[in-house]
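*Asks:* Grabbed the feature section from Swiss-Prot, which reads as follows:
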MUTAGEN   W4 to A  Decreased hexamer formation, retains endonuclease activity
MUTAGEN   A27 to E or K  No hexamer formation, no endonuclease activity
MUTAGEN   F28 to A  No hexamer formation, no endonuclease activity, no phage immunity
MUTAGEN   R53 to A  Loss of endonuclease activity
ACT_SITE  D73  active site
BINDING   D73, E104  Mg(2+) binding site
ACT_SITE  E104  active site
ACT_SITE  K106  active site
Amino acid sequence: MSDWSLSQLFASLHEDIQLRLGTARKAFQHPGAKGDASEGVWIEMLDTYLPKRYQAANAFVVDSLGNFSDQIDVVVFDRQYSPFIFKFNEQIIVPAESVYAVFEAKQSASADLVAYAQRKVASVRRLHRTSLPIPHAGGTYPAKPLIPILGGLLTFESDWSPALGMSFDKALNGDLSDGRLDMGCVASHGHFYFNNIDSKFNFEHGNKPATAFLFRLIAQLQFSGTVPMIDIDAYGKWLAN
């Protein structure tokens with residue numbers, strides 16, 4: 001009989017994330033450096049544990065009309081079926097059709113940060129996305145419906161007390177349209193998600209928050225399926241400009 005413990009493995013994953021986020025908070029005094037370090041912890045976690053069809057990175061998102069999103073701390077995008085990802089001077093630019101999820105990653109949750117994250121998420125969801133019919137041996141399948149882009153917030157701490165209480169809920173309910181934050185994690189306290197059945201936010205306290213958030217994200221990505229077939233010609237027209 002093996003000496004492995006699944007419970008201990010899950011706990012170790014969360015403890016590693018929490019420790020590294022805490023170290024970033026203590027070790028860096030400059031807000032920009034502190035933010036970059038925290039962002040890097042979340043990106044590394046997602047790149048390590050999400051299936052390899054997904055990639056996570058700090059990126060801009062662009063559509064075929066030439067519109068760009070704000071810079072997004074963590075973009076989860078398709079790497080298996082995406083025909084192109086731009087990289088220029090260390091900046092990554094992802095076509096809107098390839099995006100599964102976007103997250104704002106900062107040190108501590110607050111009303112201002114929630115509103116800021118909502119604006120960032122909305123800047124991605126408002127982009128134009130194409131979807132072409134899919135060819136097969138007998139003809140074509142209809143164009144795949146566009147998948148919902150998940151939005152969220154990732155932090156180490158919360159400015160509120162209690163950390164996941166009514167104030168947090170009020171801030172999240174400030175935008176339930178293009179800027180809605182579907183899920184997120186406050187690594188020191190718990191995670192949250194929007195319950196589509198009850199149309200309200202649920203808060204889960206403790207219980208290895210980083211690991212619980214990761215599992216919920218993976219489950220949501222499974223329901224998303226694959227990204228639509230991108231219209232390359234719609235992007236190619238910019239070659240003539």
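Along the chain as shown, the residues are counted starting at 1.
Quick reminder: no glycine exception, Cβ is built from N, Cα and C everywhere.
In this structure the noted substitutions are not present, so the sites keep their original residues.
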*Asks:* So if I draw a 10 Å sphere around the Cβ of E104 (Mg(2+) binding site), how many other Cβ atoms end up inside it?
*Replies:* 25
*Asks:* State the Cα to Cα distance, in Å, between E104 (Mg(2+) binding site) and D73 (active site), rounded to an integer.
*Replies:* 5
*Asks:* What residues, ordered by sequence, lie under 8 A Cβ-to-Cβ from D73 (active site) and sit at least six positions away in the same chain?
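*Replies:* When sequence neighbours closer than 6 are ignored, D73 (active site) has E39, W42, N58, F103, E104, A105, K106, K120, L154 within Cβ distance under 8 Å.
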*Asks:* Using a 10 Å radius around each Cβ and counting other Cβ atoms from all shown chains, which of the recorded positions R53, K106 yields the largest count?
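*Replies:* Top count of Cβ atoms within 10 Å goes to K106.
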